[in-house]
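Asker: Can you keep this structure in mind? I'll have questions shortly.
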Amino acid sequence: MRYSFCMLEKTNIPLIRALNLTLVSLCFAMLPNPVHADSLPERIDLFVSLFDYNSATTSYDIRSIQTDFPTRLLTPDSMLPQTSEYPLKDIQLLYKLAQSCTGKLPLSPLITEPLVFTRSLCKGSSLSPRWFARSGLIHPGGGTYAFRYAEKYPAQFANLLPYMHIQERPNAAEGTLLYHLQNMGEDAINALVSGASMFGSGSDLWLRKGDIYYLFNEETWLTNANKAGLSYSLLSADNTCFIQRGNICWDVEDHSDLLRTSMIILVIANIFLVLGWSGYRWNSKRQEMRSRMLILQILTHELRTPIASLSLTVEGFRREFEHLPESLYDEFRRLCEDSRRLRQLAEASKDYLQSDSKPLASDWVPSVEEWLQYKVEEEFSGNVTLKLNQDIAAKLNVYWLGTCVDNLLRNAVKYGVAPVTLEVITQTNLVTFKVTDQGSLTHRDWRHLRKPFVSKSGLGLGLTIVESMVGRMGGKMSLEGPPTTFILEIPCETDTASR
């Protein structure tokens, strides 16, 4: 399951792919070395075998420890009242006797030794070191007989030291056995008393080989644990211990935190790289669009020369109009109209290309009603009904707005359901155009229809252009229905006083 942390999503971006490969290599490098033993006990055995006992900081013979420091002089429980070994009532009587040296004597045979000790203190009679050696060492009230006796007879303190608990003795010099014992925790003391194969105390590892305990410093301990692929913690109530040796809980070395950190770094790096790559692509596209716009500007500028020449030619024909045969009148009219439209298109394109993201230029239309009425009658031959709430003068971009309205009307006539209506609502600083047919499109279809090259009735590209132009004029376009209604809202200057 560890290898799943290093499974990364494929990408076609070379820089991100290179980073992914680098971090994958790092992930696998952090995984446990395959030469490690498979099972946890085998790894612990490997850990033990890595120690050089000649490099131990010191060593102690367990038999000497047992001789010099009996178990009762080591365990912390010995410093507490021994209520589990003596009748509580007799301990209470013994306590009263020790306080006043008078009173009823306890009768339990278990209390004989403490009674002898207490009466000796009351009478002032001496006790030889041999008595302490033969005794149970620990007083029923906790602590040793020797320490209690030395409190009353300080001159005997040095002679009675071997019979005192390690916590009752003066602090030993650093590096001595007593120093190590006095600084051990309860779990370490219990591990030592039980003869555990290893246990930890402070920064030292006590490692048993035969009857000898060898002490190794923390650096050696950690180095060998890493080599064996192990992690450890000292025994506590909060830990779940899979395999315990002394007071040490062993587990396979866990790289999950490091791997998790690496994956977070990878995700963040990928995000920044994707953002950088997206910014680079956006700038590249923007530069490409600018180059194309420049070319279009040049072409538009160059088109003005032949259009101007064509206009002069048409003007020459106009001056000789009376000499033209009647059979050419219709062709000449179309030539004049096409020449005018070409000139408008060139000017509108120049305006569009030069304005960049600015609103398109606009001119005053003296009568919105007359402008639209001419468009409806001339170009749609009565297939479209015009409705206008109030005629006004408005400042509009006639060419592009006319193109947008034409596009919507042609779509409605060609793909919609008759009758088709163009409704114009004029307000102060706003003109709204509504192109309605009896189709069934609703506002839910707008997101799909506005995509370029959508094949639904061939509307996609035209609507995309219309929406773009409306946006350039500072307006907005929307769809409502049924019936199908395309709405153009164009902010503009208006003037009702001139009407």
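Start at 1 and count along the chain as shown; that gives each residue its number.
Heads up, the Cβ atoms here are built off N, Cα and C, so glycines get one too.
Keep in mind that what you see is a predicted model, and the values were worked out from it rather than measured.
Pulled from Swiss-Prot, these are the listed features:
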MUTAGEN   Tyr95 to Ala  No effect on vxrA expression. Does not affect survival following penicillin G treatment
MUTAGEN   Phe117 to Ala  1.2-fold decrease in vxrA expression. 3.6-fold reduction in survival following penicillin G treatment
MUTAGEN   His139 to Ala  1.7-fold decrease in vxrA expression. 11.9-fold reduction in survival following penicillin G treatment
MUTAGEN   Asp204 to Ala  No effect on vxrA expression. Does not affect survival following penicillin G treatment
MUTAGEN   Cys241 to Ala  2.1-fold decrease in vxrA expression and 11.7-fold reduction in survival following penicillin G treatment; when associated with A-249
DOMAIN    298-494  domain 'Histidine kinase'
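Thinking about packing and proximity, how do these listed features fit into the structure?
Answerer: Mapped onto three states, the DSSP output places Tyr95 (mutagenesis position) in helix. Proximity of Tyr95 (mutagenesis position) to non-local residues of its own chain (separation of 6 or more, Cβ distance below 8 Å) is seen for Gly141, given in sequence order.
Close to Phe117 (mutagenesis position) in the fold, though at least 6 residues off in sequence, lie Leu127, Ser135, His139, Tyr145, Arg148, Tyr149, each with a CB less than 8 Å from its CB.
Of all the Cβ atoms in the protein chains shown, 23 others lie within 10 Å of the Cβ of His139 (mutagenesis position).
Long-range Cβ proximity for Asp204 (mutagenesis position), meaning a same-chain Cβ under 8 A and a gap of 6 or more residues, is found for Thr57, His180, Leu215, Phe216, Asn217, Glu218.
Cys241 (mutagenesis position) counts 14 other C-beta atoms within 10 Å of its own C-beta, drawing on all protein chains shown.
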Asker: What does DSSP say about Phe117 (mutagenesis position): helix, strand or coil?
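Answerer: Note: Phe117 (mutagenesis position) is helical by DSSP.
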